[in-house]
Amino acid sequence: MQAKVPETCLLTVRVLRASGLPSKDLVTSSDCYVTLNLPTASSHTLQTRTVKNSRNPVWNQNFHFRIHRQLKNVMELKVFDHDLVTRDDPVLSVLFDVGTLQIGTQRQSFSLGTQEKGCLEVEFRLQTLTDCEEQLISNGIVVARELSCLHVELKRTGDPKRSERKVQLVVAGACEGPQDASAGTGSFHFHYPACWEQELNVHLQDDPHEQLKVPLRTLPSSQLVRLVFPTSQEPLMRLELKKEEGPKELAVRLGCGPCPEEQAFLSKRKQVVAAALKKALQLDQDLHEDEIPVIAVMATGGGIRAMTSLYGQLAGLQELGLLDCISYITGASGSTWALANLYEDPEWSQKDLAGPTEVLKTQVTKSKLGALAPSQLWRYRQELAERARLGHPTCFTNLWALINEALLHDKPHEHKLSDQREALSRGQNPLPIYCALNSKEQGLSTFDFGEWCEFSPYEVGFPKYGAFISSELFGSEFFMGRLVKQLPESRICFLEGIWSNLFAASLQDSLYWSSEPSQFWDRWAQDQANLDKEQVPHLKIAEPPTMAGRIAELFTDLLTKRPLAHATHNFTRGLHFHKDYFQNSHFSAWKASKLDRLPNQLTPTEPHLCLLDVGYLINTSCPPLLQPTRDVDLILSLDYNLYGAFQQLQLLSRFCQEQGIPFPSISPSPEEQRQPQECHLFCDPAQPEAPAVLHFPLVNDSFQDYSAPGVPRTSEEKAAGEVNLSSSDSPYHYTKVTYSQEDVDKLLRLTHYNICNNQDRLREAMHQAVQRRRKRKQFRPE
């Protein structure tokens, strides 16, 4: 939706009085004041005066806000007891939905909500502003408002020595934050909400009382305005100000369906899929376009184990002629490494996978000591310093990304996510989608707050908010839906670092205690020896000694903090919420957080994203396939968990049930739980809109006795069928970064075999997907 909406109002809030407030002081009554915060109208927290020594304070103060009624305007009112010695004590906190107000005046009484009988009385007055219209762009969940840009040029006047004094320029609520400069030098710009009552504040850092305040609404648009500063003494500099309208077009796509590029890809891919299905299923006739099912591969995480297994399974699908039947491949954590490697070749699925598999073997079996060689560490440092210079936030995940690249490759790869578009240009390969989880850096676990973020060669975005950007712009700075600073696209290794930073926790601690590579790997191994099963690790990790190891010291100036999560510029920053966002079906399908009813605390209010490996919540890459607009019929679930063949799939099913997302119930029998088979089909005839799931857990069943489907093992071949997948000393534990040649060969053969040995079930499931499409076609109205 994009329109001029004449629903701007003036909200006057009169804080009247409070009564019966409890005393927070030992001897006297409280000294109370009230704060008001309305982020959709102002970046400031406003405050009443303090009324001393009273349980029944009277303020009778007015505050004014310019609001738009199409937004979700939630005001936070807080009462505090002022204290000269300690932190001010909170007395009352309340959230008030301004959208419940009608035009006119209304009084509200907010109780303490405890056994106390005290309350806060506030009067709200809402008036329509008929001469003020604002253009809003919305998808029904988030809203982009009008943007203004202020250009500031500082020019020196007078004595050059005096111009060495430092000044600070601030536009509260602007994207850029405070800007520091020497008096009379520098050029700056500020992006800020056009509808707010903003001002430019200039002050001397050694004399904060010497200020210049310029109300920005009074500045004429696109005209140069000259001022001098300071005004109370001989001027140090001249300011040249120019206010302009910000970009009208958004760089963030607000929409809940596939982007035009994905739709164009699917149109091409359908032809490949239709031909492959006709051949694989031996159909007599060509499939009509509305009979072609959407079939997807969903791969979980699991480090080197997941990467290796996915190679084996894709080779199996290719051998059966079924790989061209796939429209999407989704990956998480370790399986993203396989996809990132394969998609460097635009024709990978049309070629024999033996070549890429040999490269994989070389990397998986090589020594990893070189990843922390002095020359490598210096290279990491140089690249991190260059990224910081360009404007990328620094965090430990960036260092992990470079180390991980060295573990998986012999030299740096210049490949970027957007480069993978070439592999989709003719629909010749499935569309890859990589998954991550967005969380909060402080105070909340991923179970309290976790949002699915998807990465494709076309876009990166949040289905929950219907907000997406072109993949080459990920990492650049955005504000209110507009691109304000474009940074060079990161190499894909930095994205792999995000998608797989589950492994960075142990690596991070090992790094901080180690002085040389051998100590690092010894500590890494020691940390893993205590794990008897794979568990979801906690984000909080122990702090190192004051004197960190020499390896860590090389990066202390770049990584002053140790956040595990990847900090990157938030492309949803500055977007506001539509008044009915919570009822939107696309938002409600993914709301799973205690914060989802609190728009002032959701992701668009944060300057940075906090992106994590999905393994911190559920080890799955399925959510992108559950978007109703993708309309997936069949999911081939490739699960690489060593403990619990159905555990992660059951967690996903439970999540979908709670969210009302169509998905079959995952209820394996006790026998299946005890002895999982190579392949399990889950479907729900009562939910025709739910995809069928053909689940391939990582198990060693008939492979023990057969070297190939229908070919029994000889006594000499029995050892080749022994694959350790269950015990705590499995060579395939997710923390293992090096495999023996024998172990990697066994895992590749096992996963390839499990696909090929179930070719009949695969073909039958695909046949049912075709039938499902045909049934829907019959019942579709003309």
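Residue numbering: from 1, along the chain as shown.
The backbone N, Cα and C atoms fix where each Cβ goes, glycine too.
Although substitutions are noted, the structure shown does not include any of them.
Marked as active site, nucleophile by Swiss-Prot: Ser333. Just so you know, the Cβ of Ser333 (active site, nucleophile) picks up 30 other Cβ atoms within 10 Å once every protein chain is counted. Under the DSSP three-state reduction, Ser333 (active site, nucleophile) is assigned to coil, being neither helix nor strand.
Here Swiss-Prot flags Asp613 as active site, proton acceptor, drawing on similarity to another entry. Cβ neighbours within 10 Å of Asp613 (active site, proton acceptor), excluding its own Cβ and spanning all shown chains: 31.
Taken from Swiss-Prot, the feature Ca(2+) 2 binding site applies to Asp25, Asp81, Asp83, Asp89.
Annotated Ca(2+) 1 binding site per Swiss-Prot: Asp25, Asp31, Asp81, Asp83, in sequence order. In the three-state DSSP scheme, Asp31 (Ca(2+) 1 binding site) is classed as coil.
Taking Cβ-Cβ distances under 8 Å and a sequence gap of 6 or more within the same chain, the neighbours of Lys24 (mutagenesis position) are Ser30, Asp81, Asp83, Asp89, Val91. Lys24 to Asn appears in Swiss-Prot as a mutagenesis experiment; the accompanying note says: Impairs calcium-dependent binding to phospholipids; when associated with N-49 and N-52.
Per Swiss-Prot, mutagenesis His44 to Asn is noted as: Significantly decreases calcium-dependent binding to phospholipids; when associated with N-82. DSSP assigns His44 (mutagenesis position) to coil in the three-state reduction, placing it in neither a helix nor a strand.
Swiss-Prot documents Arg49 to Asn as a published mutagenesis change and attaches the note Impairs calcium-dependent binding to phospholipids; when associated with N-24 and N-52. Sequence-distant contacts of Arg49 (mutagenesis position), defined as residues of its own chain at least six apart whose C-beta falls under 8 angstroms from its C-beta, comprise Tyr33, Trp59, Gln61.
In the three-state DSSP assignment, the secondary structure recorded for Lys52 (mutagenesis position) is coil. Per Swiss-Prot, mutagenesis Lys52 to Asn is noted as: Impairs calcium-dependent binding to phospholipids; when associated with N-24 and N-49.
Quoted from Swiss-Prot, the note on mutagenesis experiment Lys78 to Asn is: Significantly decreases calcium-dependent binding to phospholipids. In the three-state DSSP assignment, the secondary structure recorded for Lys78 (mutagenesis position) is strand.
For the mutagenesis of His82 to Asn, Swiss-Prot gives this note: Significantly decreases calcium-dependent binding to phospholipids; when associated with N-44. The structure shown keeps the original residue.
Under the three-state DSSP scheme, Lys24 (mutagenesis position) falls in the coil class. The least crowded of the binding-site residues Asp31, Asp81, Asp83, Asp89, judged by other CB atoms within 10 A of its own CB, is Asp83.
Annotation: Asp613 are the recorded positions among Asp31, His44, Lys52, Lys78, Asp613 whose CA atoms are within 10 angstroms of the CA of Ser333 (active site, nucleophile). The two recorded residues, His44 (mutagenesis position) and Lys52 (mutagenesis position), show a Cα separation of 24 Å. According to its DSSP assignment, Asp83 (Ca(2+) 2 binding site) is coil. Rounded to a whole value, the Cα-Cα separation of Lys78 (mutagenesis position) and Asp31 (Ca(2+) 1 binding site) is 14 Å. With a cut-off of 8 Å between CB atoms and residues at least 6 apart in sequence, the same chain places Asp31 near Lys52 (mutagenesis position), listed in sequence order.
Reduced to three states, the DSSP call for Asp89 (Ca(2+) 2 binding site) is strand. There are 15 other Cβ atoms within 10 Å of the Cβ belonging to His82 (mutagenesis position).
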